[in-house]
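> Just lifted these from Swiss-Prot, have a look:
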{"type": "BINDING", "residues": "ALA187, THR188, SER189, SER190, PRO191, GLY192, LYS193, SER194", "note": "ATP binding site"}
{"type": "DOMAIN", "residues": "427-616", "note": "domain 'SUN'"}
{"type": "MUTAGEN", "residues": "LEU465 to Glu", "note": "Lethal; when associated with E-466"}
{"type": "MUTAGEN", "residues": "LEU466 to Glu", "note": "Lethal; when associated with E-465"}
{"type": "MUTAGEN", "residues": "SER472 to Asn", "note": "In mps3-1; defective in spindle pole body assembly and duplication"}
{"type": "MUTAGEN", "residues": "TRP477 to Ala", "note": "Defective in spindle pole body duplication at 37 degrees Celsius"}
{"type": "MUTAGEN", "residues": "PRO494 to Ala", "note": "Lethal; when associated with A-495; A-496; A-497 and A-498"}
{"type": "MUTAGEN", "residues": "LEU495 to Ala", "note": "Lethal; when associated with A-494; A-496; A-497 and A-498"}
{"type": "MUTAGEN", "residues": "TYR496 to Ala", "note": "Lethal; when associated with A-494; A-495; A-497 and A-498"}
{"type": "MUTAGEN", "residues": "LEU497 to Ala", "note": "Lethal; when associated with A-494; A-495; A-496 and A-498"}
{"type": "MUTAGEN", "residues": "TYR502 to His", "note": "Defective in spindle pole body duplication at 37 degrees Celsius"}
{"type": "MUTAGEN", "residues": "GLN572 to Leu", "note": "Defective in spindle pole body duplication at 37 degrees Celsius; when associated with L-573"}
{"type": "MUTAGEN", "residues": "GLN573 to Leu", "note": "Defective in spindle pole body duplication at 37 degrees Celsius; when associated with L-572"}
{"type": "MUTAGEN", "residues": "VAL594 to Asp", "note": "Lethal; when associated with A-593"}
{"type": "MUTAGEN", "residues": "ASN597 to Lys", "note": "In nep98-7; defective in spindle organization during nuclear division and in G2/M progression"}
{"type": "MUTAGEN", "residues": "LEU606 to Gln", "note": "Lethal; when associated with C-605"}
Amino acid sequence: MNNSNEHRREEAGAANEQMPYNKAVKSAYADVLKDKMNREQEISLRAIKKGIYTDGGETDNYDMDKENDSAYEMFKKNLDFPLDQHNDDDDDDPYIEDNGQETDGYSDEDYTDEADKSFIEDSDSDSYDLESNSDFEENLESSGEAKKLKWRTYIFYGGLFFVFYFFGSFLMTTVKNNDLESHSSGATSSPGKSFSNLQKQVNHLYSELSKRDEKHSSELDKTVKIIVSQFEKNIKRLLPSNLVNFENDINSLTKQVETISTSMSELQRRNHKFTVENVTQWQDQLVKQLDTHLPQEIPVVINNSSSLLIIPELHNYLSALISDVIESPGIGTAGSAESRWEYDLNRYVKEILSNELQYIDKDYFIQEMNRRLQSNKQEIWEEITNRLETQQQQQQQQVQQDYSNVPQQYSSILMKRLIHQIYNSNQHQWEDDLDFATYVQGTKLLNHLTSPTWRQGSGVQPIELLTDSKQSSSTYWQCENEPGCSWAIRFKTPLYLTKISYMHGRFTNNLHIMNSAPRLISLYVKLSQTKEIKALQTLANQYGFGQHHKRDRNYIKIAKFEYRLTDSRIRQQMYLPPWFIQLKPLVRSIVFQVDENYGNKKFISLRKFIINGVTPQDLQIIENNEFPVLLGDTPEYGVTQNTDEGKRKVLLSKPPYASSSTSTKFHPASNVPSFGQDELDQ
């Protein structure tokens, strides 16, 4: 019996080892409570993720929770009641312990009052924070409050889930921000390294581009050299060996083509035959043009024979107008002059002083000219016909001429004569009139009207400006740059002024002479007869002049001149006003006043004034025709080449009124151009 009891107790112990109440109280309670909490958490998580809150789901969860609660209640009851209430018949027999005492078969020493007490104490001192759960357990004793506890549990775990969810998202955001800040701080912590890396990359790219450009340029240079060499080879093959002769041939052919084209164009324009009627039409057209463009008063020269002579400017104007009328393609629109005819009275001061320059009415001039053209119409027609025939013959001969010969060359003798003629022409432009601004002509300096000399200058006195030496190109008088630097002279014999000029050098390095050169020069004159001063002043006031000099009121301002350093002419003329020329006053002394220079504020540099004029004795000789006017060839200032070239021809047919400037229009020497350092003014 004892063996059977022991066997039964072993089976009961093995079967009851799996039950929570067969374990230690503390561990059993913790396992059951943990299992329940895990199941409730899994159920709430699945419900939140899937969003299943239907009635069926709530029912299932409620059944599962009910089963769990019943198991938990059973465990509690087993703890409160002894295990003697069972229907097993085998357990009715008392169990005899080793000590001889009888006990029930299912009694256990573990389930004593002390065990219950220890279970309660262990549950109160449990390490888990389950105070709320212990309260929850007490409330489960009543079945009416179980349902409320279930919903509170759901709300609690749902709130806990949301707290964990937001806390996790906050942690993730914080981590990301920390990563970004660490990244930015890491980026900003090493700006030098980033800049150096960028600089290295840029330098590398620049070096690559430079190498590429050098490579392309070298390849381009090689290609260009090859092309140029090939081009030179091809050109050398095409060009003849003697390039000079080839160039001469090309020039000759070009001239032939130009000549042929000119002759053809002229022949096309002149396709009509010259007749007397055409000449009459030209005459009528010429008269109309003269009537339109000529002024109302025509200046002419009347010599001793009372014959009318036109001045050279009018002669040139008529020649150009006649050529324009003849060469025009149509008669009706031919001969339109570009501008009105103008002339300069400064060229005819001598003729005005001798009363040879007079004015006639335009109608009388045109009538006289028309009468002479009418009487010589046949002669003009014959002359034109002969000239055209001669020109056509020359053109035909020129076209048929062989230009393959050696081009013509100038003779060395002809070249020497041409150079000699140019030299004489230039020299004669300087020597054709006396310079009265020299002390050798008796002119004296007026010290009381002359400005003081600049003390820090070269020491040249104003009297040096009266020297007659052409070698004194470096002689410059420097006066103080006071308001109006003056230089005054007095003639030995009163003069009729014909031309006044000033001469100043051109220097490349000595710029203090250039910026102190006079720019604006005023001319003051004192008349020989005091009774004419008032008339001169009244006339000058009408043209904006007539002011008195600040040091002497007897000197009257008649002109103002601007000397231009930009002009290549070193000798520039101070033109006399026409009203002064027509008044014909006799001048006793002159004052030149420099109103402005080219920028020097300390001093003004003056070199040379040239004054040309005629005396009353010269006019008397001209009026009486006591000495013939010498015209023709230019006088020889150098060595004569033969006796015939040095002769002066006396042209008695020419009127005695012509001056040197006027006579140069009638001989070839005046038309020869000047060159080099000998270039002088016209």
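The backbone N, Cα and C atoms fix where each Cβ goes, glycine too.
Original residues only: the substitutions mentioned are not part of this model.
Can you tell me where each of these features sits in this structure?
Counted within 10 Å of its Cβ, the other Cβ atoms near SER194 (ATP binding site) come to 11, all protein chains included.
Summarising model confidence by region, the domain 'SUN' (427-616) averages a pLDDT of 90.
Look at LEU465 (mutagenesis position): DSSP puts it in a helix. For LEU465 (mutagenesis position), the same-chain residues lying six or more positions away in sequence with a CB closer than 8 A to its CB are ALA437, THR475, TRP477, TRP487, LEU606, ARG607, LYS608, PHE609.
There are 19 other Cβ atoms within 10 Å of the Cβ belonging to LEU466 (mutagenesis position).
Under the three-state DSSP scheme, TRP477 (mutagenesis position) falls in the strand class. Its Cβ taken as reference, TRP477 (mutagenesis position) is surrounded by 25 other Cβ atoms within 10 Å in the chains shown.
Taking a C-beta cut-off of under 8 angstroms and a sequence separation of 6 or more, PRO494 (mutagenesis position) has the following same-chain neighbours: SER528, LEU586, VAL587, ARG588, THR615, PRO616.
For LEU495 (mutagenesis position), applying a Cβ distance below 8 Å and a minimum sequence separation of six or more within one chain yields PHE436, LEU586, VAL587, ILE611, GLY613, VAL614, THR615.
For TYR496 (mutagenesis position), the count of additional Cβ atoms within 10 Å of its Cβ stands at 20 [all protein chains shown]. Annotation note: TYR496 (mutagenesis position) sits in a strand segment as assigned by DSSP.
Residues near LEU497 (mutagenesis position) in space but far in sequence (CB under 8 A, at least 6 apart, same chain), listed by position: VAL349, VAL525, LEU576, VAL587, ILE611, ASN612, GLY613.
Within the same chain, residues at least six positions away from TYR502 (mutagenesis position) with a Cβ under 8 Å of its Cβ are PRO518, ILE521, PHE561, TYR563, ARG571, GLN572, MET574, ARG607, LYS608, PHE609, ILE610. Under the DSSP three-state reduction, TYR502 (mutagenesis position) is assigned to strand.
Around GLN573 (mutagenesis position), taking its Cβ as the centre, 16 other Cβ atoms fall within 10 Å, counting all chains.
Over all protein chains present, the Cβ of VAL594 (mutagenesis position) has 24 other Cβ atoms lying within 10 Å.
Cβ neighbour count for ASN597 (mutagenesis position) (all protein chains, 10 Å cutoff from its Cβ): 21. DSSP assigns ASN597 (mutagenesis position) to a strand.
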> Can you tell me the CA-to-CA distance separating GLN573 (mutagenesis position) and VAL594 (mutagenesis position), as a whole number of Å?
15
> If you count other C-beta atoms within 10 angstroms, which of the recorded positions LYS193, GLN572, LEU606 is the most crowded?
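Of the recorded positions LYS193, GLN572, LEU606, the most buried by Cβ count within 10 Å is LEU606.
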> How many whole Å apart are the CA atoms of TYR496 (mutagenesis position) and ASN597 (mutagenesis position)?
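Rounded to a whole number, the Cα-Cα distance is 29 Å.
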> What is the separation, in Å, between the Cα atoms of VAL594 (mutagenesis position) and LYS193 (ATP binding site)?
75
> In angstrom units, rounded to an integer, how far apart are the Cα atoms of SER194 (ATP binding site) and ASN597 (mutagenesis position)?
67
> Can you tell me the CA-to-CA distance separating LEU466 (mutagenesis position) and LYS193 (ATP binding site), as a whole number of Å?
86
> How big is the Cα-to-Cα gap, in Å, between LYS193 (ATP binding site) and ASN597 (mutagenesis position)?
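Given the Cα positions, LYS193 (ATP binding site) is 68 Å from ASN597 (mutagenesis position).
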